[in-house]
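A.B. asks: From Swiss-Prot, for reference:
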- His93: active site (ACT_SITE)
- His93 to Gln: Almost loss of activity. Does not alter binding of the substrate analog Fe-URO III (MUTAGEN)
- His93 to Ala or Ser: Loss of activity. Does not alter binding of the substrate analog Fe-URO III (MUTAGEN)
- Tyr95 to Leu: Does not affect didecarboxysiroheme production. Shows a reduced ability to bind the substrate analog Fe-URO III (MUTAGEN)
- Arg218 to Lys: Does not affect didecarboxysiroheme production. Does not alter binding of the substrate analog Fe-URO III (MUTAGEN)
- Arg218 to Ala: Does not affect didecarboxysiroheme production. Shows a reduced ability to bind the substrate analog Fe-URO III (MUTAGEN)
- Arg219 to Gln: Does not affect didecarboxysiroheme production. Shows a reduced ability to bind the substrate analog Fe-URO III (MUTAGEN)
- His226 to Gln: Does not affect didecarboxysiroheme production. Cannot bind the substrate analog Fe-URO III (MUTAGEN)
- His261 to Ala or Ser: Loss of activity. Abolishes binding of the substrate analog Fe-URO III (MUTAGEN)
Amino acid sequence: MGNEFDKILKIIQKDIPLVKEPFSVLAQEVGIEEGKLLKTIEKLVEDGIVRHIAPIYDSRLLGYDSALIAFKVDRQKLEEVANFVNACPGVSHNYERTHDFNLWFTLAVPPEISELEDVVRLMAERERVKDYLVLRVVRLFKIGVKLDYESPAEKESVDTKVYTYTPLTEEEKRIVSITQGSFPLVERPFLEYAKRLRMSEEELLEKLSALKERGVLRRISAVLYHRRAGYVANAMSVWEVPEDAIEEVGRYIAGFKGVSHCYQRTTSEKFRYNLFAMMHGKGQEEIKLLAETISREKALSKYALLFSTREFKKVRIKYFSEEFERWFKELISA
């Protein structure tokens, strides 16, 4: 299959268009029949190369409060604590990384539940974790995984548009709730959603387009199993960057294809790094070389690479469900 296979993998990681027959549009771009494209995508899912295809929503613009959390856990207790963290419906990613703070997870807390810091404190107390970090986003430079490069040092342009939060209507929340699952692999996928929402296909596409215009809907795309797609190494790369240089350095780092996420985050006395980038490569040496290149080019002497050694959890959060509230009630009553 070769080149055709690569084209399909590349195109479904970008942005599935908001039109009645999106797979027909993609099939034309690849140069194959729509039916063949759909069968190939189904096979990629079955073979464990594609993790899922789904709408990707911005948790902040949905009204959720989120942060990157790090726990310092005794090695003999790591799996136990990781399993506890995994049970939280607001945790989408949870990894063991090569650092004294060895358990890193992303947490999103629904509006009107509790303060995020209180949730983290209760989680830490429950598992007797004495040392932890709450690292919030200050500035976003890049977000979006596209594993379609030979070298992580390849460059690309990045959309840096900043969106303002406006509360969602109840109808918009329902649209998010219904569409956030796996994207239907049929000729008219939006019609499947529209039937469940009891609205016309045209009306749904119009409303999804409006959500995309506001940044609430980032895109609809495939997420791959990195290792099975050949990208066996990933690291959270962190730098200590002077405040007056962080905009320039952040944009520079975000321009590398091997960087999927790049943020400025809040710091702590225990963790002074303020610029974070997730790097992916076909081996650790590729990532080390890219981090060294960035550090040398931008004269940054203080940096670290936190390689992922174990993936404990990687899922999509179910927005506007009652799962988090039930879990939180159990947490505070324990």
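Each Cβ is built from the backbone N, Cα and C atoms, and glycine gets one as well.
Modelled residues match the original; the substitutions are not represented.
Note that the structure is a prediction, hence the values are computed from the model and not measured.
Let's see these features in context: how buried, what's close, how far.
C.D. replies: Take the CB of His93 (mutagenesis position) and look out to 10 A: across all protein chains shown you find 17 other CB atoms.
Secondary structure from DSSP puts His93 (mutagenesis position) in a beta strand.
In the shown protein chains, 21 other C-beta atoms lie within 10 A of the C-beta of Tyr95 (mutagenesis position).
Of all the Cβ atoms in the protein chains shown, 18 others lie within 10 Å of the Cβ of Arg218 (mutagenesis position).
According to DSSP, Arg218 (mutagenesis position) is assigned to a strand segment.
Taken residue by residue with DSSP, His261 (mutagenesis position) is part of a strand.
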A.B. asks: Quick one: pull the CA-CA distance for Arg219 (mutagenesis position) versus His261 (mutagenesis position), whole Å only.
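C.D. replies: If we compare the Cα positions of Arg219 (mutagenesis position) and His261 (mutagenesis position), the gap is 15 Å.
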A.B. asks: To the nearest whole angstrom, what is the C-alpha distance linking Tyr95 (mutagenesis position) and Arg218 (mutagenesis position)?
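C.D. replies: Distance (Cα to Cα, whole Å): 24 Å.
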A.B. asks: Hey, what's the Cβ neighbour count for His261 (mutagenesis position) at 10 Å?
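C.D. replies: By my count, 17.
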